[in-house]
Amino acid sequence: MTVTLCSPTEDDWPGMFLLAAASFTDFIGPESATAWRTLVPTDGAVVVRDGAGPGSEVVGMALYMDLRLTVPGEVVLPTAGLSFVAVAPTHRRRGLLRAMCAELHRRIADSGYPVAALHASEGGIYGRFGYGPATTLHELTVDRRFARFHADAPGGGLGGSSVRLVRPTEHRGEFEAIYERWRQQVPGGLLRPQVLWDELLAECKAAPGGDRESFALLHPDGYALYRVDRTDLKLARVSELRAVTADAHCALWRALIGLDSMERISIITHPQDPLPHLLTDTRLARTTWRQDGLWLRIMNVPAALEARGYAHEVGEFSTVLEVSDGGRFALKIGDGRARCTPTDAAAEIEMDRDVLGSLYLGAHRASTLAAANRLRTKDSQLLRRLDAAFASDVPVQTAFEF
């Protein structure tokens, strides 16, 4: 049989859905997957067929969606979001994944996307293709039975609560407006298209033999969606909490801690979530899980580095940056902006493309990556400046998986 890589036709999608069902334990089914297809640009998908002509088997697939990602400086970038990547178990170790990624990266570059992004099913796969983990998922579990808010925590007065308990499907417009405010100011924020709002709210309904009904807590500047765990009836899981002010964040947590029928509240958040410091006993907010979130590949180094903002406090400095398989660039940072141009000058900082992806949003420090020899420079002062320049004054978060 001849293995061929090409764009899928409509006849390929049933085979793609079969491969998805066999590959992804969380496959959402053909109906929902068809809705996600509306986010895929023309020529944004590839398949590998074993055989030629009608009836040939789909043994590999990958696609990208047209997304909008917020980066430091409240800048929103067109972003290619890779997803639906799978290789049949009958065709592993034949280079199919590499071939599909190479072809998609060519198309993404030709379309002018400065960055590509994905959520990795396994942590050891995508670094070789230039992707680096750029956000961190951090689960906190609070024993609410003993939780008390610090006297300094916002909203500690005797006035009425600014939070309402509501049904999610009845307040979509308010959720959308709050989320839109949130995603435009937070590095890692993603525009959520209408089809994904449809899916999110559909998932809030109870499923026979599956998840329980979700409820919502609504504040003028934030919301939280939560449901009781499927098997542990004393655990409430917060599936999404978005707050655009510290007051809203604390008010939502006061309401969650008020779920008296629960023993524990869990949330997948980010490492800089202030929740533990709202409590008199910080140990009650335990870290129960941690993993990489969004991964980034810098497709166009000058365009990406010139697009984001940088810390003003650093002052002006210049260096020469070499990115393996990406080029060598004169980088000048000053007044919160960067100028990046190709150069033949000797490199002062060296790193692989995946390392630049990890640095880009500001969640990971240059000095940490240098300590692991993933970033290399002989100038310690330059490293400190790079550290400070790439830091984000707004904590980096993960919007949603795709």
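One is the number of the first residue shown, and numbering goes on along the chain from there.
The backbone N, Cα and C atoms fix where each Cβ goes, glycine too.
In this structure the noted substitutions are not present, so the sites keep their original residues.
Here's what Swiss-Prot has on this protein:
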| type | residues | note |
| --- | --- | --- |
| DOMAIN | 3-154 | domain 'N-acetyltransferase' |
| BINDING | Val85, Ala86, Val87, Arg93, Arg94, Gly95, Leu96, Leu97, Arg98, Ser121, Glu122 | acetyl-CoA binding site |
| MUTAGEN | His119 to Ala | Decreases catalytic activity on AG substrates, leads to a change in the number of acetylated sites |
| MUTAGEN | Tyr126 to Ala | Abolishes catalytic activity on AG substrates. Abolishes catalytic activity on HupB |
| ACT_SITE | Tyr126 | active site, proton donor |
| MUTAGEN | Trp197 to Ala | Abolishes catalytic activity on AG substrates |
| MUTAGEN | Cys204 to Ala | No effect on catalytic activity on AG substrates. Prevents artifactual CoA adduct formation during crystallization |
| MUTAGEN | Asp292 to Ala | Nearly abolishes catalytic activity on AG substrates |
| MUTAGEN | Tyr310 to Ala | Nearly abolishes catalytic activity on AG substrates |
| ACT_SITE | Phe402 | active site, proton acceptor |
Looking only at the recorded positions His119, Trp197, Asp292, Phe402, Arg98 (acetyl-CoA binding site) has its closest CA neighbour at His119
Argmin Cα dist to Phe402 (active site, proton acceptor) over the recorded positions Arg94, His119, Glu122, Trp197, Tyr310 returns His119
Cα nearest His119 (mutagenesis position) among binding-site residues (Val85, Val87, Arg94, Leu96) -> Val85
Reading the DSSP string in three states, the entry for Tyr310 (mutagenesis position) is coil
Counting every protein chain shown, other Cβ atoms within 10 Å of the Cβ of Glu122 (acetyl-CoA binding site) number 6
Simplified to three states, DSSP reports Asp292 (mutagenesis position) as strand
CA pair Tyr126 (mutagenesis position) / Arg94 (acetyl-CoA binding site), Å rounded to integer, equals 16
Ordered by sequence, the long-range same-chain Cβ contacts of Asp292 (mutagenesis position) under 8 Å (at least 6 apart) are Ala120, Gly123, Pro133, Thr135, Thr136, Leu137
Cys204 (mutagenesis position) sits from Trp197 (mutagenesis position) (Cα to Cα, rounded, in Å) at a distance of 11
